[in-house]
Amino acid sequence: MEAHQFIKAPGITTAIEQAALAAANSALANAVVVRPFLSHQQIEILINLMQPRQLVFRPEVFWNHPIQRVIHNELELYCRARSGRCLEIGAHPRSINDNPNVVHRCFLRPAGRDVQRWYTAPTRGPAANCRRSALRGLPAADRTYCFDGFSGCNFPAETGIALYSLHDMSPSDVAEAMFRHGMTRLYAALHLPPEVLLPPGTYRTASYLLIHDGRRVVVTYEGDTSAGYNHDVSNLRSWIRTTKVTGDHPLVIERVRAIGCHFVLLLTAAPEPSPMPYVPYPRSTEVYVRSIFGPGGTPSLFPTSCSTKSTFHAVPAHIWDRLMLFGATLDDQAFCCSRLMTYLRGISYKVTVGTLVANEGWNASEDALTAVITAAYLTICHQRYLRTQAISKGMRRLEREHAQKFITRLYSWLFEKSGRDYIPGRQLEFYAQCRRWLSAGFHLDPRVLVFDESAPCHCRTAIRKAVSKFCCFMKWLGQECTCFLQPAEGVVGDQGHDNEAYEGSDVDPAESAISDISGSYVVPGTALQPLYQALDLPAEIVARAGRLTATVKVSQVDGRIDCETLLGNKTFRTSFVDGAVLETNGPERHNLSFDASQSTMAAGPFSLTYAASAAGLEVRYVAAGLDHRAVFAPGVSPRSAPGEVTAFCSALYRFNREAQRLSLTGNFWFHPEGLLGPFAPFSPGHVWESANPFCGESTLYTRTWSEVDAVPSPAQPDLGFTSEPSIPSRAATPTPAAPLPPPAPDPSPTLSAPARGEPAPGATARAPAITHQTARHRRLLFTYPDGSKVFAGSLFESTCTWLVNASNVDHRPGGGLCHAFYQRYPASFDAASFVMRDGAAAYTLTPRPIIHAVAPDYRLEHNPKRLEAAYRETCSRLGTAAYPLLGTGIYQVPIGPSFDAWERNHRPGDELYLPELAARWFEANRPTCPTLTITEDVARTANLAIELDSATDVGRACAGCRVTPGVVQYQFTAGVPGSGKSRSITQADVDVVVVPTRELRNAWRRRGFAAFTPHTAARVTQGRRVVIDEAPSLPPHLLLLHMQRAATVHLLGDPNQIPAIDFEHAGLVPAIRPDLAPTSWWHVTHRCPADVCELIRGAYPMIQTTSRVLRSLFWGEPAVGQKLVFTQAAKAANPGSVTVHEAQGATYTETTIIATADARGLIQSSRAHAIVALTRHTEKCVIIDAPGLLREVGISDAIVNNFFLAGGEIGHQRPSVIPRGNPDANVDTLAAFPPSCQISAFHQLAEELGHRPAPVAAVLPPCPELEQGLLYLPQELTTCDSVVTFELTDIVHCRMAAPSQRKAVLSTLVGRYGRRTKLYNASHSDVRDSLARFIPAIGPVQVTTCELYELVEAMVEKGQDGSAVLELDLCSRDVSRITFFQKDCNKFTTGETIAHGKVGQGISAWSKTFCALFGPWFRAIEKAILALLPQGVFYGDAFDDTVFSAAVAAAKASMVFENDFSEFDSTQNNFSLGLECAIMEECGMPQWLIRLYHLIRSAWILQAPKESLRGFWKKHSGEPGTLLWNTVWNMAVITHCYDFRDLQVAAFKGDDSIVLCSEYRQSPGAAVLIAGCGLKLKVDFRPIGLYAGVVVAPGLGALPDVVRFAGRLTEKNWGPGPERAEQLRLAVSDFLRKLTNVAQMCVDVVSRVYGVSPGLVHNLIGMLQAVADGKAHFTESVKPVLDLTNSILCRVE
């Protein structure tokens, strides 16, 4: 066997590529999302700093400090995920509301920039109290925060976090503060740039600018728009150098995360800190080079900028390394300063070759270049000197050693020491130097700095004083402060130092052993009763949990606890890890804080500790007011009754859903194993393992019981809680998605107790905090346009977020409704629990959101303003509210004023509940017209607009007018243009008419009406009957003014036409534009001609016209009538014209629309302008559209011109739509098929069809030889080696091809349309005579505007606007182009799926111009053929499925004749094309149109995206009339080649055909036609056949083909987005609808025709049921593509 080094192993290559793809997907899935807008330089900085993390840029916000904030957010996530419930130091005000896990926050009184931060802090939630205290100097309102600072606060907390808030504290100060808090761990994020270790100066790096004046350091990052960060230098230096604090408060400081010079420090209290050296900047990209002369002195008495020049300069490390390598390796004669300068200049330029950066470059200042050249030259000179001296002294030493005698060598061997510590070379020290010598070096490399200093805490007073005095003495001597307690600064160590803390480990490797609690424990619910009470669970759940006992198997491995809970017949799994996300029933998030070393867990207000004891597992629970211990014995408990477990799960789910609906912040979502487990109430990673393998996700209690109404059953006992949920009957409700288990009977004794939530006789029954849903008896009375509703019934049946109580001034329990609230929610009257007050109203969230509103007492005084305020004070909330009629009870407020006050002061979606007396009043006074509610905000904005408007000359008449909040009733008559809305108004019905323009005013006045423009009408509309014409186009503030001032108001207008325009661009018009609901719609126009109606039908689907003018739009003619333009500039350029806005509402006999280029944006953004322009004329409209603006919005004459050019006529035809009905479920056999497992169904299908999982995703078959035509190839045939799919199963039942591959497109072009065509020259008369058995002589066909309308309608449904239809110019490529596409669907097969050797299928798309030219003719011919078809012959899909099935069922004694064409399109030639042209001529199509069709079909060019084929004769699927002519050719071949006896039914669709007959034979002339055209027919004659996706069974009918449908589902890609899964569900649902009445019959027939077992079909139907229920499971697979293509041979014909 020969092996070669260049042979590639495909398997290994594929595995490597898949691994690389998986790595890339994993990196993207865990990428950091960068939200701010960044410059190119900022992006490069972030990418370099965040390596190796993957970044995803989604710019959507502007930040002042984008680079720092991205780093800050990343480090903040790390700190908060590990800290759990903690104390936070110096929190940013905007982060307070987002982090509920913080138990206390330490602030300082705001000064400077902090004041600005507090002003922009949120004014809601916990941040509001902090903001108020900070800005007003008030003391803290509660214990959650303080302003004493971290050093002055003593709030106890075990863990803390400090995000960039410790820069002004030393490590010693932090250690003492942590001791006062009792804190053991503190996560601190700090910004520690290395430049603070250098002397004062200005340092500029690639990322930031740092100014160091000796005391303070200011850092400003690249691209910042505000001031930089200002910190104390000494503190930053101490944080960099210190790794431990010694003394009475010892600490260990670890660097657990680092991004650039941003660090997360973990400060841990440790009794004996050990040495922990670390390298702070191992990835530093700068080297700091010293300037020998320094920055220079001060040139005068006054300081200048030169004093800020740097002693050191930041130089890119790659520049310094390359410069030193170049200089050190130069020849002695070549080494000089000028050569170094030349080289430095060369490497300082950035060089890019394509996308490869060959040289990064360096943009340096003159000072930096001078310092670098000087330092490099002197350093290299010193190194060369050392090299020379080392060689010289070494040679002399070698000569002396080799000259030694025997005695000298013996002496050295006997007396000189050697051992383990001996290192070669250590015995020689030719050169020694001092730190301050010039030869000690000119640069500082941060990459090799190592620090391990200790800082004594301030309690060591005597030692600190001695050290201070010694340091001062050393400074007096002119020396550096080298304290003997600390190592020297900047110790240089190896560059690969392994710092475990720096790499990210926050676990001490020497931690104490963790106790193992693994085992099986018995957890009875009775042992956790105190915890349930602390959790505020309803009595029902507590009682049910007390009767259950669970077995919990605990497994503890590597700081992780896995629990398996066995509860009855259910198994739950949970995994406890630090930082795990706990499921909640609200927006608030909770993360589990789990410390295995301390055996503690905490989240929210709950915490627990556990330990293994002799009696079992001992757990201590701590919560609000609870300190409870429980011991769980080892062993296995008896299994609880399944019915009890099911009832417990259902009650628990109802409680969770009720709490989720009522809670604003949310609490834990309680799972069964979370309440019956040793670590209650936590249940992270909840998983339910069902014992039934055919059960899907819907069998979980979280889905199943949501569909069950929790109504107490009177037949079952009630122990003070809601009884078992009753299952609705099948006849009353739809069939559930999965079968539900019947509820088990309650084994407890029967007691007589009142239902939950109802008062017992002689006692007050108090409902729990969260009530359960009961049966509703409310009645809907009215719905407002904003979604608000009025009900008759009980307020407590509402599902709104808030309930409003009619309270008293003191908010104490009272009578009436207030007493009912106290009965249900007594805790809501606790004043200490009020979260907010607004006026007299009080808001509380305990035990649910309730607003106590106070109405005035009308027994003492009538106070309408107080009544308005009572409702208005309840609107300061989020969510909806349910109201009573405030004050209408004891306070004797009349119903009418209270109801009107609610109408004016409520929010959208609110509900009002009326008692019976008020409900009868409402029904007697029900609004008969739509109402417009003017809220305070709308009124305020409208008044502002009126005030601005009254300052102009036009609006002076509106001065002093006001809009007040209230409710206005109106009548709105809307209609299509020209429907006669204005003509319907008579003078007796109106006093004043308000119109938007002077033209309309004059037209109304000519009719005798008192008409005014909106501004002048302000003087006359008060108390009058007002009609407002073109109401939507009036300025909304004037519209509201007139509607409110009028006695009655009648609006006229068209919502689809031009609305009011905000000419001032102040934003007031869209803010107050009212939402008007038409009371009546008029759809008949008396103005618009027929062609205009068709153009605007998209906006007016029901428009009809009485006009006799059929065509009124003309292009390219001289201007006539009134000129209409779109802009004021066009109006100035065309005298006598008016703008479209001014012409709105007017009618002209003839118009001319002039579209100018400056109106492009107006027309594209507002189609209403085009509608108004088109609907102003009655007879003729000339369009002058030089820029083509109207063509861009679909208004063109090309379609109409081509239609009349082809011989179309104006007239009427029957529509081509076939009426279809939906059969009723009279025999619902589908209901007997339960959902089944998807996996088992597809595996059974694979077993019975013999298909196996394919190792490849697709096959590129060998490309055949090009036999005719000319093929144009792309330069590159790049293909994808693999395909990613989301599939239902890994076994595909279709021919596997790769439609998206370039080689597949070539194979299809050559294999299907490049094959040689067999020409057949013969007369068509014989074939036409045979075809007459199915299609008799047609005769002349009339093509009318009905076919044109159907063509346009089809284009609109596909999202086309007609702009692609051009004038018929055969020289234009856009007119004659034929586009080729590869079909993205493969054929279902029961045979081989891979080795089929078939090329793909293609589809062509003719130009829209040709489709519009031939389309109406082909539609008319198709209608003529359908009218002539004999009885029992079915064409295409132009029939109702039930009719076809009935015809098949009637042919009981027939067999099924099937014919399958092979290469149906490829075998069509000049003969089939000639037959088509003969039928066209027979129908009366113009000769030039027939010859054009023959020309296009006989010689064509298929244009693929990157390939093209010039060929002849072949037919392509996708051209206009494809179904028509394919079906006609199919009919002609079958009827000419075969004779049938007792023909009962014949159906033809494309290349599919069946004939139901008793027997058949081949006709005498068949061989000639088959041989002449090269036809390939595959005939089958059997009892049951297949046709167009259905199974044809004579005597039974046409049944859906379940096997084929399920098999085709396996081939498609159903991802990656959810919209594909929804398309699958809808398609399967439509298919199952066909099986409603024939499911069982389908099982028997389909199994017989495919030769499979009936169980397979039964299983497939169940699988489809599961998919239709939304339970489809998808598997992502990455499979290679098998490429079998060879070279393509081209030959020019």
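Backbone N, Cα and C atoms are what each Cβ position is placed from, and that goes for glycine too.
At each noted site, the model still has the original residue.
For 56-240, the entry in Swiss-Prot reads domain 'Alphavirus-like MT'.
Look at HIS671 (mutagenesis position): DSSP puts it in coil. In Swiss-Prot, a published mutagenesis experiment is listed as HIS671 to Ala, annotated Complete loss of increase in thermal stability in the presence of zinc.
Residues annotated as Zn(2+) binding site in Swiss-Prot: HIS671, GLU673, HIS686.
GLU673 (mutagenesis position) counts 27 other C-beta atoms within 10 Å of its own C-beta, drawing on all protein chains shown. Under mutagenesis, Swiss-Prot gives GLU673 to Ala with this note: Complete loss of increase in thermal stability in the presence of zinc.
Taking the Cβ of HIS686 (mutagenesis position) as reference, residues of its chain lying under 8 Å away and at least six apart in sequence are, in sequence order, PHE572, ARG573, THR574, GLU583, HIS671, GLU673, GLY674. Secondary structure at HIS686 (mutagenesis position), taken from DSSP and collapsed to helix, strand or coil, is coil. In Swiss-Prot, a mutagenesis experiment is listed as HIS686 to Ala, annotated with the note Complete loss of increase in thermal stability in the presence of zinc.
Looking at Swiss-Prot, the entry for natural variant ARG766 to Gly says: In strain: Isolate pSK-HEV-2 and Isolate pSK-HEV-3.
Per Swiss-Prot, the feature domain '(+)RNA virus helicase ATP-binding' maps to 934-1082.
Feature annotation from Swiss-Prot assigns ATP binding site to GLY975, VAL976, PRO977, GLY978, SER979, GLY980, LYS981, SER982; the stated evidence is sequence analysis. In the three-state DSSP assignment, the secondary structure recorded for GLY978 (ATP binding site) is coil. Other C-beta atoms found within 10 angstroms of the C-beta of GLY978 (ATP binding site) number 25, with every protein chain shown included.
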Per-region confidence, the domain 'Alphavirus-like MT' (56-240) (mean pLDDT, whole number): 88
Fewest-neighbour residue among binding-site residues, criterion Cβ within 10 Å, set SER979, SER982: SER982
Listed in sequence order, residues with CB under 8 A of GLY975 (ATP binding site) and six or more positions away: LYS981, ASP1054, TRP1081, TRP1082, HIS1083
Residues near GLY980 (ATP binding site) in space but at least six apart in sequence (CB under 8 A): TRP1082, HIS1086
Listed in sequence order, residues not in GLY975, VAL976, PRO977, GLY978, SER979, GLY980, LYS981, SER982 with Cβ within 8 Å of the centre of the ATP site Cβ atoms: ASP1054, TRP1082, THR1085, HIS1086, ARG1087
Number of other Cβ atoms within 10 Å of the Cβ of LYS981 (ATP binding site) across all protein chains: 22
Output field, Zn(2+) shell: CB within 8 Å of site CB centroid, site HIS671, GLU673, HIS686 dropped: THR565, PHE572, THR574, PRO672, GLY674, GLY677, SER683, VAL687, TRP688
Structural state census, the domain '(+)RNA virus helicase ATP-binding' (934-1082) (DSSP three-state): 54 helix, 28 strand, 67 coil
Listed in sequence order, residues with CB under 8 A of VAL976 (ATP binding site) and six or more positions away: ASP1054, TRP1082, HIS1083, VAL1084, THR1085, CYS1088, TYR1100, ILE1103
Same chain, 6+ residues apart, C-beta under 8 Å of the C-beta of PRO977 (ATP binding site), given in sequence order: ASP1054, GLN1057, THR1085, ARG1087, CYS1088, ILE1096, ILE1171, VAL1172, THR1175
